[in-house]
Amino acid sequence: MNRGFFNMLGRRPFPAPTAMWRPRRRRQAAPMPARNGLASQIQQLTTAVSALVIGQATRPQPPRPRPPPRQKKQAPKQPPKPKKPKTQEKKKKQPAKPKPGKRQRMALKLEADRLFDVKNEDGDVIGHALAMEGKVMKPLHVKGTIDHPVLSKLKFTKSSAYDMEFAQLPVNMRSEAFTYTSEHPEGFYNWHHGAVQYSGGRFTIPRGVGGRGDSGRPIMDNSGRVVAIVLGGADEGTRTALSVVTWNSKGKTIKTTPEGTEEWSAAPLVTAMCLLGNVSFPCDRPPTCYTREPSRALDILEENVNHEAYDTLLNAILRCGSSGRSKRSVIDDFTLTSPYLGTCSYCHHTVPCFSPVKIEQVWDEADDNTIRIQTSAQFGYDQSGAASANKYRYMSLKQDHTVKEGTMDDIKISTSGPCRRLSYKGYFLLAKCPPGDSVTVSIVSSNSATSCTLARKIKPKFVGREKYDLPPVHGKKIPCTVYDRLKETTAGYITMHRPRPHAYTSYLEESSGKVYAKPPSGKNITYECKCGDYKTGTVSTRTEITGCTAIKQCVAYKSDQTKWVFNSPDLIRHDDHTAQGKLHLPFKLIPSTCMVPVAHAPNVIHGFKHISLQLDTDHLTLLTTRRLGANPEPTTEWIVGKTVRNFTVDRDGLEYIWGNHEPVRVYAQESAPGDPHGWPHEIVQHYYHRHPVYTILAVASATVAMMIGVTVAVLCACKARRECLTPYALAPNAVIPTSLALLCCVRSANAETFTETMSYLWSNSQPFFWVQLCIPLAAFIVLMRCCSCCLPFLVVAGAYLAKVDAYEHATTVPNVPQIPYKALVERAGYAPLNLEITVMSSEVLPSTNQEYITCKFTTVVPSPKIKCCGSLECQPAAHADYTCKVFGGVYPFMWGGAQCFCDSENSQMSEAYVELSADCASDHAQAIKVHTAAMKVGLRIVYGNTTSFLDVYVNGVTPGTSKDLKVIAGPISASFTPFDHKVVIHRGLVYNYDFPEYGAMKPGAFGDIQATSLTSKDLIASTDIRLLKPSAKNVHVPYTQASSGFEMWKNNSGRPLQETAPFGCKIAVNPLRAVDCSYGNIPISIDIPNAAFIRTSDAPLVSTVKCEVSECTYSADFGGMATLQYVSDREGQCPVHSHSSTATLQESTVHVLEKGAVTVHFSTASPQANFIVSLCGKKTTCNAECKPPADHIVSTPHKNDQEFQAAISKTSWSWLFALFGGASSLLIIGLMIFACSMMLTSTRR
């Protein structure tokens, strides 16, 4: 479906949009023909109801509400079962809903007779279908039937690529259909739930607006035209990004799917069943609730703690079947829990103590210096456990140890300074804190003050490439992760349990050698004693325990099993409730955007093959560079203050990134001082800067050659003089011109003629005579044989070519994105056809296999098991890195006193294991193995006046098609991939890293905790947990453990491939790929349709053409200008092409007259650009003497490579030839001969 759903409809003009204030249905009701059957009744009913309910607000009459009796009279006119709609309508009008806004009213009015419900077999609405532009369209993932007697019987065409299906709309319904538009500038649009914002190429809505069941709804502009159809949504924090179908200006359908999108079709309701003992019940309708039977309700939750519908059961247990708002406002999941006292390491920054605000854990994974704190107190609840926004509750340290409450103003949080509290819920606080070495939570009231300090280093954090202490007011927004301040979000679960009852010494009294159980007023307590025999009992008044003489022989406690507490190691696990519950961990770590500073842009000074960056910043800013060739040579440096950095730039280019600025790519031009067409010293100066080594070698060679030539000439002259004068030295007074004597000594030599040679062979070797004579005859015979064999082939080929539908053209295109390759297709009998192939994009797509994911782990230390006067035994457990150990001779002591009546026969079973961190979903790394890579390119092909875009795999096999065009590309000349065999992906960044294999964990190293996915149950780990013997002062579980290998890897991961990849590759993920790598050449075979060619008789015929270059600057841009003067037989379009790789023309086709001139622009990298240009097939040569460019550095890559024959100017060659064989050489030789003659003709006696 290359044209989407509207191939035929895109060419007709859109009908004029209907005005919003004039209801279209009422205006057209009179002239419409009467419809027969059920469809007509439904249409009339829909029109009437819409006019009464919605159109009332738009009528041009006084805004009086319609009397209720008239609405009731209209209701019975609905099809059978009138009572059911009545009750439904009454139910809808009972809640006091806010009045719909203007955008909602408009959407509702337009959707009234154009949008249809899609229902499943049970009659539930699961999505929508809409009538638009002569078609009825429905999302493919909405599996149901359109609630319309006619539309439900239509045959739909499916398109899985766009997740849509469509059918032709009946003719009598087309006038009521929507129209669509491809124009959607940034701003706000309308849909069923209000406003939709379009920005950055995405449609977004506030979170919580819209959801399942909204698939298929339209998004409309203010004119009522559809700009998009909603398919689903992806939660992105405070807003939801919509997955939509839109259309471009050519009518082609475009599907936009944000990452993490969920389809918004309403799933069929499946009743989940939960268990209580052997009895099953629907999870959303438990047999009891917490307010009625707290203990039994907790039993139900604990038994179904691992059920997939646990959240549904938890909500049902809390709601108790009540629909009143007062109930929902005070009942919360933390109503099931209670605060507790825990052992704090530093109370008031000094000594350990039992604290009501013991800090259990601190998370600091957010990028905005926000921390999440878990304590033993509860925030947002009053003393009774009801939700109260301005209160908190805590376990009192006083003798009664009851739950107390206070105002949230008493809660203070600090690190190295005060923190700002952002949100709170249950055991958790969310605060933004300055850096520090510890975290302190304090309760400061007028009566008392208590605090707890946890040693935890809070490091200053920043995102981006510039360090800052405080986020700027103005700057740039980049992706980051923050804690969601909404209390309703969940980051996972925390484990809860009902602890063993705490024994309080205050419940026992010793008097006169007797022990008494002394319960608080109106409370029951249970005592256990070992006074010879084991004794136990439950009393409500002061009672003597017979046989006991000391308090240490007994323990007494209150039994309350109606509350959960956090599974803290400071509490004792209950023997009867080993099952655990779980509650949601609030304040999820979510992706967001953070404001970061942007350093002052560098002052860039361009030089010859180098740039200087003058940098000035008042905070640490990162500067990274890499070369865009085969050897990237990446550099990284943090800079502060004023400084200058110099970098060499070559033809391949250099990329530098300064702070949070966008990457900048620069390329060196072959600019140089001097003039390649000037005097010798200017030529030497020019080439010395461009090619210093070769220039030095050439000048040195020329100098040496001249010195050798002069030296040899002088020596030869001396020797000739000596040799010639020697014979006359014996003849006294001889005067003879020596030059004449030398000339006489030279013998003449002439080659024999053909006749003399043949006569000699006939006389001396007749066989060779005949062989010599047969050579021309043999050549003639071979030539005739070849012609006789080729003639039938040429005849058959010519007949076959006349029948084919396409002409195949093969060429090789450089794999350099955005650089066009141009060719001229010359076909016998047809006019030349210009062909331009541009690699718009390229992707190296490796096949990958995810080995595992890893992230920061959380150590879970459950409440220990205590056995008084006995021993325990460890049992195996299905947890990652599970460690268990039993310690004997312990003396458990808590804030209520001793918990056992034995001194040393007690035992404690300590356990510990690890889990994925609650923030692992937002901060984890993928360990991936990379295998064979495939390559895909996006091509832009222009032939004649036709432009086509297509994607094709570069494997030499798989064809790519676009309309009548067929292309086969590859294989590429050189295989390349920037990825090693093992890579790690973390937050969109890719690292080549040799990670450990799955199952080969090492404590403190990358991969110390591994899972195949974030939701899998196959978690394995090795963190070297070692349990230690607890001390007697309090109940606790001491242990040691290796630090997180994931955190250590993050701090030493090095630079990602995005900054170090060769060939200028851009690395992307989801899927893993390398984009726009400039390397290699791609062979391409293209079948050009016959319709693209023009017969020679129909094309202009250029008889003469002449090229004159008016201006030429060799550079990366089109710096040359040439004028082609021509004579043609007719007016028309002519292809113009450069047949030399020395120059590339900017134009592909020009308009010619019968006689005239056209100007073309060309790009060359050579100072002497001599290239052949053809106009309508007529060729001529352009000779250009190009000047060096003024700009040393440019931002565009070169379009041509320099060739040897064009690298040296014609003037340089002239000077070089003149040096060795021109007039100067002749002059030197003449002078030498003259000198020799003078010496030889001189007389000596």
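Positions of Cβ are set from backbone N, Cα and C atoms, glycine also.
Here Swiss-Prot flags 114-264 as domain 'Peptidase S3'.
Non-local neighbourhood of HIS141 (active site, charge relay system): ASP163, SER215, LEU231, GLU263, SER265, each in the same chain, at least six residues away, with C-beta under 8 Å from its C-beta. Look at HIS141 (active site, charge relay system): DSSP puts it in coil. Swiss-Prot lists HIS141 (among others) with the feature active site, charge relay system.
DSSP classifies ASP163 (active site, charge relay system) as coil under the three-state reduction. Per Swiss-Prot, active site, charge relay system is recorded for ASP163 (among others).
Taking the Cβ of SER215 (active site, charge relay system) as centre and 10 Å as the limit, one finds 28 other Cβ atoms among all the protein chains shown. For the recorded site, SER215 (active site, charge relay system), the DSSP three-state label reads coil. Swiss-Prot lists SER215 (among others) with the feature active site, charge relay system, giving experimental evidence as the kind of evidence.
Among the natural variants in Swiss-Prot is ASP333 to Gly, noted as: In strain: HRLP. In the three-state DSSP scheme, ASP333 (variant position) falls into the helix class.
A natural variant is reported in Swiss-Prot for this position, VAL351 to Glu, and the note states: In strain: AR339 and HRLP. DSSP classifies VAL351 (variant position) as strand under the three-state reduction.
In three-state terms derived from DSSP, LYS398 (variant position) belongs to neither a helical nor a strand segment and is classed as coil. For LYS398 (variant position), the count of additional Cβ atoms within 10 Å of its Cβ stands at 9 [all protein chains shown]. LYS398 to Glu appears in Swiss-Prot as a natural variant; the accompanying note says: In strain: AR339.
According to Swiss-Prot, the natural variant SER442 to Arg carries the following note: Causes attenuation of the virus. Taking Cβ-Cβ distances under 8 Å and a sequence gap of 6 or more within the same chain, the neighbours of SER442 (variant position) are VAL357, ILE411, LYS412, ILE413, SER414, ALA449, THR450, SER451, CYS452.
ARG500 (variant position) carries neither a helix nor a strand DSSP state and counts as coil. Long-range Cβ proximity for ARG500 (variant position), meaning a same-chain Cβ under 8 A and a gap of 6 or more residues, is found for LEU571, ILE572, ARG573, HIS574, ASP575, ILE866, GLN899. For the natural variant ARG500 to Gly, the note given by Swiss-Prot reads: In strain: AR339.
Quoted from Swiss-Prot for the published natural variant LYS719 to Leu: In strain: TE12.
Quoted from Swiss-Prot, the note on mutagenesis experiment CYS724 to Ala is: Loss of palmitoylation.
One mutagenesis experiment catalogued in Swiss-Prot, CYS744 to Ala, is accompanied by this note: Loss of palmitoylation.
Annotation of the published mutagenesis CYS745 to Ala in Swiss-Prot: Loss of palmitoylation; the original residue is retained in the structure shown.
In the three-state DSSP scheme, ASP919 (variant position) falls into the coil class. For ASP919 (variant position), the same-chain residues that are 6 or more apart in sequence and have a Cβ closer than 8 Å to its Cβ are TRP363, GLU365, THR481, ALA491, LEU589, CYS855, LYS856. Annotation of the natural variant ASP919 to Val in Swiss-Prot: In strain: HRLP; the original residue is retained in the structure shown.
Sequence-distant neighbours of ASP333 (variant position) (same chain, 6+ residues apart, CB-CB distance under 8 A): LEU314, LEU318, GLY426, LEU583, HIS584. Straight-line distance linking the Cα atoms of VAL351 (variant position) and LYS398 (variant position), rounded to a whole number, equals 19 Å.
The least crowded of the recorded positions ASP163, VAL351, judged by other CB atoms within 10 A of its own CB, is VAL351.
SER442 (variant position) carries a strand DSSP state (E or B).
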